[in-house]
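Undergrad: Please find one structure pasted underneath; my questions will follow.
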Amino acid sequence: MDREAFVQTLTACRLCPRLVAWREEVVGRKRAFRGEPYWARPVPGFGDPEARILLFGLAPGAHGSNRTGRPFTGDASGAFLYPLLHEAGLSSKPESLPGDDLRLYGVYLTAAVRCAPPKNKPTPEELRACARWTEVELGLLPEVRVYVALGRIALEALLAHFGLRKSAHPFRHGAHYPLPGGRHLLASYHVSRQNTQTGRLTREMFLEVLMEAKRLAGL
């Protein structure tokens, strides 16, 4: 399956009734975006097709990616992430706006679940259902050498993808686990508002993760 076929098939997915209902139900709920069009479909990844770094998040935000159709775009997570990608030399611009000409260099963004879940909490069944899309999407990125999991659930989804045991690869910010073929798995706190506004994840902490990913990827 090529990239175009993947996007067409993914965005037509309705496997998870709860997620389908929620991604459509939230349209127009937030006053700031009332009247704006919403993507309200599964969100495909975004970035460099020859990426050597993959940033792997949890799921679209109801009024962020679910509205804009681009990962980490339209909410506080993106407002934190993109300036740091730009500072690290991985993005052409310090912000992501729907329909802009933003380019990512050597990095690709996607998530464990591709539809917005209620309370940002996908169920185990929803994670398993979306694992089929992870399999396809990561297969379209053969140059990736460094996988950066944003949060525990994202880490566990990647461990499942690689057939690795959770008990041998616990989540902690800054964790580094070797993968077969000279690849690497890094873990970071998620770039969510909950983490960045409380100081659990600072700009300096995340920039350090990005620079380590660049070093390991040979960028």
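Just so you know, glycine gets a Cβ as well, placed from its N, Cα and C.
So Swiss-Prot lists these for the protein:
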type	residues	note
BINDING	C13, C16, C115, C130	[4Fe-4S] cluster binding site
MUTAGEN	L58 to D	4-fold decrease in activity
MUTAGEN	D75 to N or Q	Loss of XDG activity, but retains much of its UDG and HDG activities
MUTAGEN	D75 to E	Retains much of its activity
MUTAGEN	D75 to A	Loss of xanthine DNA glycosylase (XDG) activity. Decrease in uracil DNA glycosylase (UDG) and hypoxanthine DNA glycosylase (HDG) activities. Shows low activity for the removal of uracil from U/G or thymine from T/G
MUTAGEN	N120 to E	Strong decrease in UDG, HDG and XDG activities
MUTAGEN	N120 to D	Minimal effect on UDG and XDG activities. Strong reduction on HDG activity on A/I and T/I base pairs
MUTAGEN	N120 to A	Loss of XDG activity. Decrease in UDG and HDG activities
MUTAGEN	N120 to Q	Loss of XDG activity. Strong decrease in UDG and HDG activities
MUTAGEN	H190 to A	Loss of UDG, HDG and XDG activities
MUTAGEN	H190 to N or S	Strong decrease in UDG, HDG and XDG activities
MUTAGEN	N195 to A, D, E or Q	Retains much of its activity
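Describe each of these features in terms of where it is and what it packs against.
TA: Cβ neighbours of C16 ([4Fe-4S] cluster binding site) (same chain, under 8 Å, six or more residues apart in sequence): C115, E125, E126, A129, C130.
Cβ environment of L58 (mutagenesis position): A111, A112, V113, N120, P122, L150, G151, I153, A154, H190 lie under 8 Å away, each six or more residues apart in the same chain. Under DSSP, L58 (mutagenesis position) is assigned to coil, being neither helix nor strand in the three-state scheme.
Sequence-distant neighbours of D75 (mutagenesis position) (same chain, six or more apart, CB under 8 Å from its CB) are G61, H63, G64, S65, R193, listed in sequence order.
Its Cβ placed at the centre, N120 (mutagenesis position) has 16 other Cβ atoms within 10 Å.
N120 (mutagenesis position) falls within a helix when secondary structure is assigned with DSSP.
Around the Cβ of H190 (mutagenesis position), a 10 Å sphere holds 22 further Cβ atoms from the protein chains shown.
Counting only same-chain residues at least 6 apart in sequence, those with a Cβ under 8 Å from the Cβ of N195 (mutagenesis position) are Y189, L201.
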Undergrad: Can you tell which of the binding-site residues (C13, C130) has the fewest other C-beta atoms within 10 angstroms of its C-beta?
TA: C13
Undergrad: Starting from the Cβ of C115 ([4Fe-4S] cluster binding site), draw a 10 Å sphere and report how many other Cβ atoms land inside it.
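TA: If we count other Cβ atoms within 10 Å of C115 ([4Fe-4S] cluster binding site), we arrive at 29.
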Undergrad: Report the residues of the chain - excluding C13, C16, C115, C130 - with C-beta within 8 Å of the mean position of the site's C-beta atoms, for the recorded [4Fe-4S] cluster site, in sequence order.
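TA: Going along the sequence, the neighbours come out as R14, L15, L19, V20, P42, V113, R114, E126, A129, W133.
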